[in-house]
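Undergrad: Sharing the feature lines straight out of Swiss-Prot:
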| type | residues | note |
| --- | --- | --- |
| MUTAGEN | VAL26 to Ala | Slightly reduces inhibition of ATP2A1-mediated calcium uptake |
| MUTAGEN | ARG27 to Ala | Nearly abolishes inhibition of ATP2A1-mediated calcium uptake |
| MUTAGEN | SER28 to Ala | Reduces inhibition of ATP2A1-mediated calcium uptake |
| MUTAGEN | TYR29 to Ala | Reduces inhibition of ATP2A1-mediated calcium uptake |
| MUTAGEN | GLN30 to Ala | Reduces inhibition of ATP2A1-mediated calcium uptake |
| MUTAGEN | TYR31 to Ala | Nearly abolishes inhibition of ATP2A1-mediated calcium uptake |
Amino acid sequence: MERSTRELCLNFTVVLITVILIWLLVRSYQY
């Protein structure tokens with residue numbers, strides 16, 4: 001259970017960071 005929770009949290013964090021980076025790139029590209 002702990003491993004699954006950690007993996008899920010890690011995956012969520014990686015996805016969140018990736019989305020934020022892409023969003024910043026898109027904004028900087030637009031402006």
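Heads up, the Cβ atoms here are built off N, Cα and C, so glycines get one too.
Nothing has been swapped: the model has the original residues at all the noted spots.
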Undergrad: Per DSSP, SER28 (mutagenesis position) is which: helix, strand or coil?
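TA: Going by the DSSP assignment, SER28 (mutagenesis position) falls within a helical segment, counted as helix.
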Undergrad: What is the number of other Cβ atoms found within 10 Å of the Cβ of VAL26 (mutagenesis position)?
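TA: Counting Cβ neighbours of VAL26 (mutagenesis position) within 10 Å gives 10.
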